[in-house]
Amino acid sequence: MALTQVETEIVPVSVDGETLTVEAVRRVAEERATVDVPAESIAKAQKSREIFEGIAEQNIPIYGVTTGYGEMIYMQVDKSKEVELQTNLVRSHSAGVGPLFAEDEARAIVAARLNTLAKGHSAVRPIILERLAQYLNEGITPAIPEIGSLGASGDLAPLSHVASTLIGEGYVLRDGRPVETAQVLAERGIEPLELRFKEGLALINGTSGMTGLGSLVVGRALEQAQQAEIVTALLIEAVRGSTSPFLAEGHDIARPHEGQIDTAANMRALMRGSGLTVEHADLRRELQKDKEAGKDVQRSEIYLQKAYSLRAIPQVVGAVRDTLYHARHKLRIELNSANDNPLFFEGKEIFHGANFHGQPIAFAMDFVTIALTQLGVLAERQINRVLNRHLSYGLPEFLVSGDPGLHSGFAGAQYPATALVAENRTIGPASTQSVPSNGDNQDVVSMGLISARNARRVLSNNNKILAVEYLAAAQAVDISGRFDGLSPAAKATYEAVRRLVPTLGVDRYMADDIELVADALSRGEFLRAIARETDIQLR
């Protein structure tokens, strides 16, 4: 099934604690789809609350309910202080700094937290679920600073900024800017909530920051991999490359990694109908015909194989895909997990544990960062392949259409692509950066939200690298005069570029061209072009 559809019907997303997907989170975040908390989930939450309250009334010690928090667990707190204890927790941990998450990112975080609480083991009252759902459905979006999470005990600081809005404090976004929550709630006639036993803790003690953001990053990264395949196919056609490296038997039978199979299938589909590509058998026959009798060694201008950057696409992009598939799987598990502490199960002892620890997501998002970094490397090397006259199979230096020397063509446009590859490589794994905190109570932490933010940064950088490649591939088509021989998919891709940016005839200001195409990539425009203009269903 294609990852991106031309049109998506806006139907409510069921938030039941069991079935939420990365794709559904994107719908809530990006398309502003509404959410529905099923009656069964409300009933589970109510049952969990009743179990909890029965325990609490017996004065049984419960972390964060009759005790202080974190390292201060040794402090016993009377249950008469329940509201004050929960409110103080939220206020004190609303200490995030730095830029605010974008509105779609904040919506993803809220959706992730709502689904975790809807699983029914966190002992919050149903009104908490209903209020978070109301926020998503009415477009009330908490203003959440990006910096402050250690990824264990979950994303405390970011989620505190969500919880603070429920009690009428902190800020929400209006037109992308923070305004006081109290003002917005008053305008809408919404009464702030009073947090009861455990509810402050349940709201903030979990992985929903890294998981919500990670869902957006991984979903978009899968689309970026597809768009990398699209431009690679166009570029291969422009330089009259071979389709043989993508034959099914070399992947489905010989080396059946799922991502490799999917990428090879996409490459075959994208170049189907091309009058420019060649096959290995044709090259072999031509080489045999060219060989002079009686010579043991002779030079030929016929290359049976092109460089790795034009041949190892299934192996490289396919491995990126496999990494993203793994991350998507881990995110789906985490989205549908109870990841606060403590947890309550009927007929069982209170579970005091550490499900808030973000290590699974931290590792997964670091893997994503590594994979996307290599995707950027591949794109930059493909750019170089058509800009370097010694490697470009007859194309002029830097794709200059006029007088080389007087004009520089794409020489300058290559620099940001190369610089961004280097920048991506400086972004090391955050999951190995544990720093003890909280009086050494939190002595091993995941830094998972940093991992997710790092992956987001590389994703954004790659859109700019790929933008240069799209521009260069279209320019190669123009200079070579090979448009008529392109496959239907390549023509659709070329025309999508040219709707944004004209051919580079003489040198001009290039930054705007790159940003226009990068923005189109971020919106999935080239996926839509393929879906609209061809019958190809990309994997």
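The backbone N, Cα and C atoms fix where each Cβ goes, glycine too.
Look at TYR63 (mutagenesis position): DSSP puts it in coil. For the mutagenesis of TYR63 to Phe, Swiss-Prot gives this note: Complete loss of activity. It does not affect the over-all structure of the enzyme. The structure shown keeps the original residue.
Under the heading active site, proton donor/acceptor, Swiss-Prot lists TYR63. Long-range C-beta contacts of TYR63 (mutagenesis position), restricted to its own chain and to partners at least six residues apart, with a cutoff below 8 Å, comprise ILE73, ASN341, PRO342, HIS352.
Annotation of the mutagenesis experiment GLU71 to Ala in Swiss-Prot: Despite a decrease in activity, it shows lyase activity over time and still produced some amount of beta-tyrosine. Same-chain residues at least 6 positions away in sequence with a Cβ under 8 Å from that of GLU71 (mutagenesis position) are, in sequence order, ASN438, GLY439, ASP440, ASN441. Taken residue by residue with DSSP, GLU71 (mutagenesis position) is part of a helix.
HIS93 (mutagenesis position) carries a helical DSSP state (H, G or I). Under the heading of mutagenesis, Swiss-Prot lists HIS93 to Phe and annotates it as follows: Complete loss of activity.
Among the features that Swiss-Prot reports, substrate binding site is placed at HIS93, ASN205, ARG311. Taking all protein chains in view, 27 other C-beta atoms sit within 10 angstroms of the C-beta of ASN205 (substrate binding site). DSSP assigns ASN205 (substrate binding site) to coil in the three-state reduction, placing it in neither a helix nor a strand.
Same-chain residues at least 6 positions away in sequence with a Cβ under 8 Å from that of TYR303 (mutagenesis position) are, in sequence order, LEU283. Here Swiss-Prot describes TYR303 to Ala as a published mutagenesis experiment; the accompanying note says: Despite a decrease in activity, it shows lyase activity over time and still produced some amount of beta-tyrosine.
The mutagenesis experiment TYR415 to Val is recorded by Swiss-Prot, whose note states: Complete loss of activity. Using a 10 Å Cβ-Cβ cutoff, TYR415 (mutagenesis position) registers 12 neighbours.
Summarising the environment of HIS93 (mutagenesis position), the number of other Cβ atoms within 10 Å of its Cβ, over all protein chains shown, is 23. Cα of TYR415 (mutagenesis position) to Cα of HIS93 (mutagenesis position): a distance of 43 Å. Within 10 Å of the C-beta of ARG311 (substrate binding site) there are 17 other C-beta atoms, taking all protein chains into account.
For the pair ARG311 (substrate binding site) and HIS93 (mutagenesis position), the C-alpha distance works out to 51 angstrom. Residues HIS93, ASN205, ARG311 are the ones the record ties to substrate, and the longest Cα gap between any two of them is 51 Å.
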